[in-house]
Every structure is written in structure tokens, then in C-alpha cells.
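*Asks:* Can you keep this structure in mind? I'll have questions shortly.
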Amino acid sequence: MAEKSSFFVHFSCLLLLLTIIITCGEGVRNPVRPRSSERRALMDGQDLSRPLKLTFGGPSRNWTDAIPIGNGRLGATIWGGVSSEILNINEDTIWTGVPADYTNQKAPEALAEVRRLVDERNYAEATSEAVKLSGQPSDVYQIVGDLNLEFDSSHRKYTQASYRRELDLETAVAKVSYSVGAVDFSREFFASNPDQVIIAKIYASKPGSLSFKVSFDSELHHHSETNPKANQILMRGSCRPKRLPVNLKKSINATNIPYDDHKGLQFASILEVRVSNGGSVSSLGGKKLSVEKADWAVLLLAASSNFDGPFTMPVDSKIDPAKECVNRISSVQKYSYSDLYARHLGDYQKLFNRVSLHLSGSSTNETVQQATSTAERVRSFKTDQDPSLVELLFQYGRYLLISSSRPGTQVANLQGIWNRDIQPPWDGAPHLNINLQMNYWHSLPGNIRECQEPLFDYMSALAINGRKTAQVNYGASGWVAHQVSDIWAKTSPDRGEAVWALWPMGGAWLCTHAWEHYTYTMDKEFLKKKGYPLLEGCTSFLLDWLIKGKDGFLQTNPSTSPEHMFTAPIGKPASVSYSSTMDIAIIKEVFADIVSASEILGKTNDTLIGKVIAAQAKLPPTRISKDGSIREWAEDFEDPEVHHRHVSHLFGLFPGHTITVEKSPELAKAVEATLKKRGEEGPGWSTTWKAALWARLHNSEHAYRMVTHIFDLVDPLNERNYEGGLYSNMFTAHPPFQIDANFGFAAAVAEMLVQSTTKDLYLLPALPADKWPNGIVNGLRARGGVTVSIKWMEGNLVEFGLWSEQIVSTRIVYRGISAAAELLPGKVFTFDKDLRCIRTDKL
């Protein structure tokens, strides 16, 4: 990008009205959402205080209509029925299986044969032989069960026009309301992170009008009983110690297949009911509680398992899940409902309020927005292209990660934490060839870095099992992880065909997140204690995995491009060859990351770093096919599926950094050709990945086109595989539901507005000025530990603000104009459209 002007800035400024500073518990200052009055002032009188709410005009008919809530560990989906209400309850450690050794003692022999066949360019036979490297399937994410509420028959006569159901993203509270005659009934639900319980309040406008029954149920082995003295129901249950068969026919009722109750994970859930004075609670048949003639009732739900880490057999666990639940319920006895709500709100908003986004460009009336269900708004997006719906989906991604991944929890899996099946699609397992990584793409730019902590805990567990897999399967040092994992930190290849199972780059891709975490936070202690050890072990494996090829370059052999076949020279389908473009791109990224990390930590003289630097010079370049696109494989094979959903060979552009518009324009041009060749259709996660790729190319038109593709309302009873879209609760569709695209969408929108390296900051690099002509984004994070706020009008930058927790030297770039700036801690900078500092103040 041409440099038209440059100047050095060494003072700090206050970003007036865009940035408010709060102090978090750890002492870090963070910008929060501006008050609505300030938002109005910033947009010259335009009211930007649109509610961030998902709204529904009736009860759920399908699970993908239900409202998700969560506190990172506990989750629920709320159906919002009138005469009966269902909450599907999830707890993030409810899984099948036990710790197991899935290493393959016969793998080294098979590996040698596969490599021989690849060397002979017999790729079809190598693909067949590579099945011998496959292993056992992962275990399966389960559901605790359902909480059922049955209201008296009068509720069936509710006034349909009075019904409203909503999820407020600013408070993380779900609400259901309706009227029966002259009585208004309301329910509120939230999942408290500070108190580790799910809380509901149900109330009626007329005293004594609230009566209902409540009970537990589960498809897993379970037993429930009431404790009338404490107004409680306790459910105990157990998970299967071994997953159901992979190919179990759908016609078979899985709940009837017996299993050993004692070997798998044990779980418990407790519900306690509080009622107003004058109301009563009694036991029905020892299984249900009955509430009669109350003004209001508060439900407190706790759930837990005896999971004690991925290396402890459930039978050896010292954790009593029922006792855990009792303790959690007991710990909140001192709090009123208002207290519980305030504690929840303070915890949640500390994270959520760090970023706000306001886009204008639509004539959609505010009143119409509030009266129209979210599903109808999605349906009409193709015609009105309402930017407030983009705001909503962006913030929904942040809401969902805050709700499904918190310090100390498990990672957000393929469905976050929300699941209603004992056989969920793709086992609900973490998939490491795009899906798990995409879950966390927006955690750093979206300014919720704490939510990424479970990923590094998980990687530490993978590193332990991965050392066994690397040593036994491949005779290599370090650690490795493949395509699919589970709560037991499985690292060996999955079952089945090599096209998906044989992919030893899952751990390496995850390791790039460790370096990214450092670049966004500049947390040297994290890098030293957690990030670098993970990179070190991964790098050791990669160095051993690389072998010298006939062309003199180091190569990976065998190698696949995730889930994609090619046509071998003999005309047969194959997936196994050598040095797929993604393999090499990930290795280049990891090697660059560990070299950079070694410089920060003073480890440049380590033997490992010397080996890495020597290997870097021997890695093959990214190659361009004869049609001008990026090659997916080392050879220019015929691609039988040019519109394949994966775009793995473009990793080097995004989320990687080895291809850039500025430094490698020829490769960037080839990436553009590749994206056009691949096409725009695909599942949700593919769509959002392509949006981020186009944004990295600074192509606002195509980035926005991919954004619009996500707004396609999906009928869960008539799904079309691989076509993406949104369900009515704004869960993203593969179909079926996968949560990755919810997170990928937030990352892609952030990428359209701000891009960065540790030395460069690009403002509005892919802004669709004709679609979002006016806007404010507040609180996005950039590499270098910089927080960014931007205001633009009529498609042009007006002003922006920067602040950092440490000294940062950066180059600010906007439309070819660049300026050098040095940010000082405790200061905030405000710049105008010409990148000149216009105001200054201390924090």
C-alpha cells in the first residue's frame, strides 16, 4: 500500500464519548459500551440505542427455535411453551467414555508403506493403505436431561397476541410473557457464572394465580426423588462408559440399549423452588414438586458430574456430584433473586460491554424491528439488508462464547454447550481441522480474551496424550493431535477414511492460537508458562514429521487437505499425497511463531530454534496452479469438487499471516482467483471463513456478499446439507446446527473493520461503505495489545481512538495513508481522518 504521508506521534489523547473506561477485577482497564445518550450524540442525533434482542412471536416448535443461555459450564435451551415449558439442561462434562489409550502399535509399519506408495506417486493405493493409520472414534457429548414445567389447563386459553419471547444480549436474560384473561404471566431465565446455577423467576400479575408442577427427565440412566422439606428435586444419573456404535440405525431407540451404570461418568442435578408468601410447595409421587397459588416462584438449578480431568477414570474420581450440587444451592441461600440477578449482570456485562457496534444505512423503522420476530427479520434481510441485524449477529457470537467458554470450563465444542441429543451430529465433539479454532477466532478481537483460557487448558491435556500418539504411531518426539477429539483429550487419528481421519496438523493449528494470544495481550507470563511449552512440543513433532523430498524441500508425507479428494494421475480418486498447501502453511506459521516467541523470552540460542531456522529455509513455497489459483496439493492435481466447502489451502492468508496484500501481492491475487473458483455457497462455517478471507484481501464487496449469505432462514424440517444459513434462534447451520459460524461471523465482521499485526494497524480495511455508510465500533482489540474505537460517516473515517496497557510502536494505515505512532500506557489517543492527533488526556 503506497505511503502518502507519515508522521510520528508521541503523546496521548482522549477518545471523546467513544470510550469509557472501567476497572476489571484484575486491575485492567477496559472500554465499555457508551450510554445511549452518548451514542446518539456521536451519530449527530441518530438514535443508536436499538435493543440487542432476539425476539419470537410464539413458543418453540423445534429445538433450533429455543433460546440458549449459559454460564460457560451450565447451559439450557428454553422452549417457551405456555401450558408446558421445557428446559434442555447441559453441563459441559457430560460425555460418554473413560480415559483410554488409542495409540496404534501397528501404525509405524503402515506409515512406512504409505510413504513408499506416495514416493512412487501411487496416491490411490496410498489412500487405501492409509486407512490402517486410522484409529477409534471419539466419545460423544451428552445431555443432562430436561426440566419440565406443567401449568394448569387455564394457560391453554392464553391470548396469542400477548405472547412474547426474547433473549436480551445486553443482560443475558431470556424472557417469556403472555396473558390469560386479565392475568399476565412472565418468566425470566439466566445462567449465573458467579453462582454456578441456572435461575428462573416465574410470576403472575394477580396474587395467588401461579400454579405449576416441575420435574426432571433424562434419556440417560437416572433416578429422581423429591425432598419436600427443602422444596427440592434431586436427579442422579450416569453416562455410558462406551459410546454407542457409530453406525447405529436411527430406527433403534438408543435409550433401550443397556450399559453399566457404574463405570461411566456420574452426574447429578438439583432443583430448588422458592415461592412467595401464601404459595405452597408439595411433593407429587416422590418425583415432582407442585407449586400452588403463588404470586411468584424462583427456581434454582445446579448440575455437576464426577469428571476429574481427562486422565482420571470416573470410578476413581473423588468428586460427589450430588454433594457439589448441594453445596452450590446452599451457597446462594443468602441471596435474594435481585441479588442473584445483580451478581450475574455484573459478571456478564464486564465482558460483554467491552465492545459495541452500531451500523446505519437502513431505513428500517425501529418500531417495526421490535414488533417483528428475529426470524422474519432474517427472512427479509435479502431485500432490506438491515445493518442492525448484522450488529445483532455479531454480538450474538460474543454472547454465545461468553455463555459457553469461561475460565475453568471445557472448551466450546461443536455445539458450544447446547445439545438435546444423546447422539448429536458429529458427536458434538471438538473438531480440530477448522471448527474448534473458528470457535475462538473472535475471542481476541472481540475483547473477551478470558473466554479463550479453556482452549489452552485443553491443549495442555492434548499435549500429554499427544506425546504418546507421536511416539507410538509415528516414532516422533513432541506432541500431535488429529482431526477429532473429545473430553478425554483424544489425539490419535479418528475412525474411517484417510480423507478426514489422517490429519496430524490439528495440534499445530491450535498452537498458532497460543502466539496470537500473546500478540493481542502482550502477556509475557502467559507466553512463558503456557504458550511457549505448547509451541515447543508441537515444533518438536513437526521437525520429526518433516522428511527430505526428492525435490530437495522438506515435505510432509503422508499429507491430506482436510476432507477433500483429488483425482490421481491414473484417474482414480485419492486424498493422500505429500505436502498439502495447508500442511506447509501451518508449519510455516508455527515455526515463525516459535522463533518470535524465543526472541521475546530470550531463547534464541536454544538448539530447537536453530533447527527451526534451518528447516524454514527448506520448506516449499506456496505454489500457483496453471489456472492462477493457489494449489491445494503439492502437485497440480485435478480437483473433482472445485466448490468444496473447505478452503484449507488459503490458511496462509487467514487465519495465517504468510500471505498478505502488501508483502505477497502475487499470492494474494491467486487467493482471490481461488475464492472465485471455489464459489460462494457452502455451510455456515465455510461462508464466514470466506468472509474473513475476502476481508484480508481488503475486498469489501465480496466480504459483504459472504456476510449476506449467512442471512438465509433455515427450516429445520427441510434442511439442505452444506447450504448454511440461520435457524430462527440465530444458531448457524451447516446444516445441521454447528456453532462455529456464529463465532466465525463475529470474527469476520471484526476483520472487516480492523486488521493488525504487532507493528501495523489497518482501519476499515474492508468496510462496505455503500451498505454501512455510517457507524461506530468501540472496544475492538488489535495485536500489540491495542484497543480501538472508530467512527465513520458517509463511508469515510471521521475519527478513531487507541489505547494500550504498554508502550506500543505501530504504523496506522487508512486508504494508503500511513502514520507512525507510539502509544504510552495510561493514555488514550484520538486521531482525525488524516491520522493526526486531535485530543489528549490521561485515563
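In case you wondered, yes, glycine gets a Cβ from its N, Cα and C as well.
Here's the feature list from Swiss-Prot:
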- Cys511 to Tyr: In axy8-4; Loss of activity (MUTAGEN)
- Pro562 to Leu: In axy8-3; Loss of activity (MUTAGEN)
*Asks:* May I ask you to report the DSSP-based helix, strand or coil state of Pro562 (mutagenesis position)?
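*Replies:* Assignment for Pro562 (mutagenesis position) reads coil.
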*Asks:* Roughly how many Å separate the Cα of Cys511 (mutagenesis position) from that of Pro562 (mutagenesis position), to the nearest whole number?
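*Replies:* If we compare the Cα positions of Cys511 (mutagenesis position) and Pro562 (mutagenesis position), the gap is 18 Å.
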*Asks:* For a quick check of packing: other C-beta atoms within 10 Å of the C-beta of Pro562 (mutagenesis position), how many?
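*Replies:* Counting Cβ neighbours of Pro562 (mutagenesis position) within 10 Å gives 24.
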*Asks:* Can you tell me how many other Cβ atoms are located within 10 Å of the Cβ belonging to Cys511 (mutagenesis position)?
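*Replies:* Within a 10 Å radius of the Cβ of Cys511 (mutagenesis position) lie 28 other Cβ atoms.
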